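Beneath this line is the structure, given in structure tokens, with notes to follow.
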Amino acid sequence: MGFKCGIVGLPNVGKSTLFNALTKAGIEAANFPFCTIEPNTGVVPMPDPRLDQLAEIVKPQRTLPTTMEFVDIAGLVKGASKGEGLGNQFLTNIRETEAIGHVVRCFENDNIIHVSGKVNPADDIEVINTELALADLDTCERAIHRVQKKAKGGDKDAKAELAVLEKCLPQLENAGMLRALDLSAEEKAAIRYLSFLTLKPTMYIANVNEDGFENNPYLDQVREIAAKEGSVVVPVCAAVEADIAELDDEERDEFMQELGLEEPGLNRVIRAGYKLLNLQTYFTAGVKEVRAWTIPVGATAPQAAGKIHTDFEKGFIRAQTISFEDFITYKGEQGAKEAGKMRAEGKDYIVKDGDVMNFLFNV
């Protein structure tokens, strides 16, 4: 599994349309608030042309992409942090994800009602972010109350945690995002168990009309907000993506050519999510299967091996490693080996994105 990204937004911004296109799950996207109550989950393959290039050389029995999970979380509304509009359940569902894809409506359409009567991305973002911040404020205050007693008793870990929580508190009181705070890795680790919603990596998915990718003041608003808090923006037209998702490969390529698109916008959403979580891919390439594996950036060779099986990590000896570029240039493992491009990497090797690896282990 790659990662779990929760898709959030106000009702009627195009969340379920986007989710349907992402997963081809075909859940009902009714023009009505709260048509999604239980979160719908879809597992989506990670688009990576490198996998096909490797398969062309190796000719395996099958190819397996890495995947990620998208969760369509029901439309949040003002007051969700106090339980309005089924809010408590929604917030719990978001808490269980690793990242947030916040869909924002950046198009006019009289046939699709807007919950507040007008299209205003800045207001929409503020409503959602305020609800998330209020939920986090409640979590933070409870944690401070709980940790204070231990800290007074001289508990070092409790003191460290309390210091971080007291840094977070004023930010949340002002409905600010914790991800905009400059927290160190140690500080984040101290409060990780609390699963703060506003600390989760977030991308804004700007849902635009077919002609709304340029000269769109709504889109500009979203970009401005994202820049201030260090988030990314991915513009897509959910309606077009839904059409593309229904086509077979040949029709899809033709349709995208007509629209002047190089690839479905959803590929950008998936890749942005991947990057957001600091993930990368390595490959295994054998005649039985060519496969992509997800690891965090900075993972060592044994940690990468452990993704396949824990025994590979426990008994790790070394990793026969070829860069993706060399594997393609020299037409596979044998050619790369003959050209002196296969390396034997040890326990301290930091895996690079695209490495083609074969692990030697002994248990």
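A Cβ is built for glycine as well, from the same backbone N, Cα and C atoms used for every other residue.
Copied over from Swiss-Prot:
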- 3-256: domain 'OBG-type G' (DOMAIN)
- ASN12 to Ala: Shows similar hydrolysis activities in the presence of K(+) or Na(+) (MUTAGEN)
- ASN12, VAL13, GLY14, LYS15, SER16, THR17: ATP binding site (BINDING)
- SER16, THR36: Mg(2+) binding site (BINDING)
- LYS78 to Ala: Shows similar hydrolysis activities in the presence of K(+) or Na(+) (MUTAGEN)
- LYS78 to Arg: Retains K(+)-dependent stimulation of ATPase activity and differentiates between K(+) and Na(+) (MUTAGEN)
- 278-361: domain 'TGS' (DOMAIN)
Quiz item: Could you count the residues of the domain 'TGS' (278-361) that DSSP puts in helix, in strand and in coil?
Solution: 25 helix, 33 strand, 26 coil
Self-check item: Densest Cβ neighbourhood among ASN12, SER16, THR17 (recorded positions), 10 Å radius
Solution: SER16
